[in-house]
Amino acid sequence: MPKRGKKGAVAEDGDELRTEPEAKKSKTAAKKNDKEAAGEGPALYEDPPDQKTSPSGKPATLKICSWNVDGLRAWIKKKGLDWVKEEAPDILCLQETKCSENKLPAELQELPGLSHQYWSAPSDKEGYSGVGLLSRQCPLKVSYGIGDEEHDQEGRVIVAEFDSFVLVTAYVPNAGRGLVRLEYRQRWDEAFRKFLKGLASRKPLVLCGDLNVAHEEIDLRNPKGNKKNAGFTPQERQGFGELLQAVPLADSFRHLYPNTPYAYTFWTYMMNARSKNVGWRLDYFLLSHSLLPALCDSKIRSKALGSDHCPITLYLAL
């Protein structure tokens, strides 16, 4: 299908910010490259107008939003719910809620239409991890986790089955500062891949959420300085590539915008990274290939505030 578009910062949870100037070509170019590498150049991303029809001209019938909110209560105080009300998705997926189900903010009941709400959080770690799925339509079936005890202790996955697809929202484990959880992350990646492959063999799959990896160099601002940092190690990038191939799944944003640079979904709170757009693309909508004819658009709402991540939106014509 026709393509619609046209190349970092540090993994979340506080890894050090590194920048590296590009190769010098001339004095003027060198200054410009140095500024852009330091996050000071005009390397901003403008979300283009929403495309609400499929390649065949069918109008979009489903709108899904995903957002790592970095704590539900703080996100609500920062007016995150106002954005959701304006965006008006059919399904809303939230990650890093940091909130047990019995302590959910009452304001969540004010979301118009999103009355079917499902939550998962660690049973023994208040204020850590957690995901939510809110829907206008009642799913046929909802389950939690990936069926593997090692990986189902931290409230990271919700699966909702609908008539024509299965939706998985996930908050993938971070390899951590100093890569202290990289080995665990690799075990997770393998188990998650097998789980998703099983789901996708029965019904078309949509996977969304904070997948905690920038797949290619175009997906973060300073790739050279982050190859040994969580979110951009060779192991994590390889694991993501294997996920795409084995399930198989397509990265909806790169399918439509293969060469669009500076399109990020996460910015560390340090060093004014967001205002300089020194970011990472860690949040994704991945689709079964059979859903690509229904893909209308995959959006990065980079101007929406309320978290160190921004929301992303998917339009499908089902």
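Using the three backbone atoms N, Cα and C, a Cβ is placed for every residue, glycine included.
Sequence unchanged from the original; the noted substitutions are absent.
Where Swiss-Prot documents Glu12 to Ala as a mutagenesis experiment, the accompanying text is: Reduces nuclear localization; when associated with A-13.
Under the heading of mutagenesis, Swiss-Prot lists Asp13 to Ala and annotates it as follows: Reduces nuclear localization; when associated with A-12.
Around Cys65 (mutagenesis position), the same-chain residues at least 6 positions away in sequence with a Cβ under 8 Å from its Cβ are Val84, Glu87, Pro89, Ile91, Leu92, Cys93, Pro311, Ile312, Thr313, Leu314. Quoted from Swiss-Prot, the note on mutagenesis experiment Cys65 to Ala is: Abolishes the redox activity. Does not abolish the AP endodeoxyribonuclease and phosphodiesterase activities. Reduces protection from granzyme A-mediated cell death; when associated with A-31 and A-210.
Cys65 (mutagenesis position) falls within a strand segment according to DSSP. Where Swiss-Prot documents Cys65 to Ser as a mutagenesis experiment, the accompanying text is: Does not abolish NO-induced nitrosylation. Enhances NO-induced nuclear export.
Remark: Asn68 (mutagenesis position) has Leu94, Gln95, Glu96, Tyr171, Gly209, Asp210, Thr265, Phe266, Leu282, Asp283, Ser307, Asp308, His309 as non-local neighbours, by Cβ distance under 8 Å and separation of at least 6 in sequence. Under its mutagenesis annotations, Swiss-Prot gives Asn68 to Ala the following note: Nearly abolishes AP endodeoxyribonuclease activity.
Listed in Swiss-Prot as a mutagenesis experiment, Cys99 to Ala is described as follows: Does not abolish the redox activity. Long-range Cβ neighbours of Cys99 (mutagenesis position) (same chain, at least 6 residues apart, Cβ-Cβ under 8 Å): Gly71, Leu72, Arg73, Pro105, Trp119, Ala121, Gly127, Gly130.
Cys138 (mutagenesis position) counts 10 other C-beta atoms within 10 Å of its own C-beta, drawing on all protein chains shown. In Swiss-Prot, a published mutagenesis experiment is listed as Cys138 to Ala, annotated Does not abolish the redox activity.
Residues annotated as active site in Swiss-Prot: Tyr171. Tyr171 (active site) has a Cβ environment of 24 other Cβ atoms inside 10 Å. Look at Tyr171 (active site): DSSP puts it in a strand.
Counting every protein chain shown, the Cβ of Asp210 (mutagenesis position) has 29 other Cβ atoms within 10 Å. For the recorded site, Asp210 (mutagenesis position), the DSSP three-state label reads strand. While the structure shown retains the original residue, Swiss-Prot records the mutagenesis experiment Asp210 to Ala or Asn with this note: Abolishes the AP endodeoxyribonuclease activity. Reduces protection from granzyme A-mediated cell death; when associated with A-31 and A-65.
The feature Mg(2+) 2 binding site is assigned by Swiss-Prot to Asp210, Asn212, His309, with sequence analysis given as support.
Residues or ranges marked as active site, proton donor/acceptor by Swiss-Prot on the basis of experimental evidence: Asp210.
The secondary structure of Asp308 (mutagenesis position), as reduced to three states from DSSP, is coil rather than helix or strand. Asp308 to Ala appears in Swiss-Prot as a mutagenesis experiment; the accompanying note says: Reduces AP endodeoxyribonuclease activity. Nearly abolishes AP endodeoxyribonuclease activity; when associated with A-283.
Per Swiss-Prot, active site, proton acceptor is recorded for His309, and the stated evidence type is sequence analysis.
Across the structure, Cys138 (mutagenesis position) and Asn212 (Mg(2+) 2 binding site) place their CA atoms 29 angstrom apart.
Around Asp308 (mutagenesis position), taking its Cβ as the centre, 20 other Cβ atoms fall within 10 Å, counting all chains.
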